[in-house]
Amino acid sequence: MFENINEDRGQVGIGTLIVFIAMVLVAAIAAGVLVNTAGFLQATAEDAGQQSVNKVTNRVDVVNAHGLVNKTGEERTVDQIFLTVRLAAGSGSVSLEDTTVKYLSETTARTLTYNDTVTGSDTADPANLTTGNNFTAGVLEDGDDSFEVLNEQSDRAEMVINTSTVEGDNTNGTATGQTVKLDITSRNGGTAQVILTMPQQLAGKDNNDPIAL
């Protein structure tokens, strides 16, 4: 009788041990899965955070803007827009070749991409902007000859938009009093916005006269 009791106790002990080992293995596997998941989530969060930082910091600032007057008969418009840009504070490098400009006026909405029209002296030639889907740029200051990439705070470039071609046929540019909104977006998604209002009066201005915007 007592021998049977001892055998039963031994079987129960072995069974309990097997169950315990199985529980330990399951817990270890679960812990490994949790660690891997946590690592993946952390890496994903870091990537998303870096992308958000890039969108905020990797962009240009518009230092100033001016236009050129187009005089056709008695009509005067602004047919070219010039923007002096530099890197925003804390920004990484920005390639103008990979930059887009969203152009929005009272009559036109377009997304402009970069068109290399510079001459041998890195001066932009707006006359070569023959389609309404492009902007161009020239170098103003570039200490390491990296243009069309802005990679130092001292770098300056001049972005040029030919509003006559952007606004389309039968126009000579943007009319007096008209507002143009420009969203300049780098490859990383960082955006600088500038809103320009054309002067109310251009009387007395001749063809190609500069005008502050």
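Just so you know, glycine gets a Cβ as well, placed from its N, Cα and C.
Listed in Swiss-Prot for this protein:
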- Asn70 to Gln: Defects in flagella motility. Decreased glycosylation (MUTAGEN)
- Asn115 to Gln: Defects in flagella motility. Decreased glycosylation (MUTAGEN)
- Asn172 to Gln: Defects in flagella motility. Decreased glycosylation (MUTAGEN)
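With a 10 A radius on its CB, Asn172 (mutagenesis position) counts 17 other CB atoms from all the protein chains. Counted over every protein chain shown, other Cβ atoms within 10 Å are most numerous around Asn70 among the mutagenesis positions Asn70, Asn115. If you take the Cα of Asn115 (mutagenesis position) and the Cα of Asn172 (mutagenesis position), they are about 21 angstrom apart, rounded to a whole number. Counting only the Cα atoms, the space from Asn70 (mutagenesis position) to Asn172 (mutagenesis position) is about 7 angstrom.
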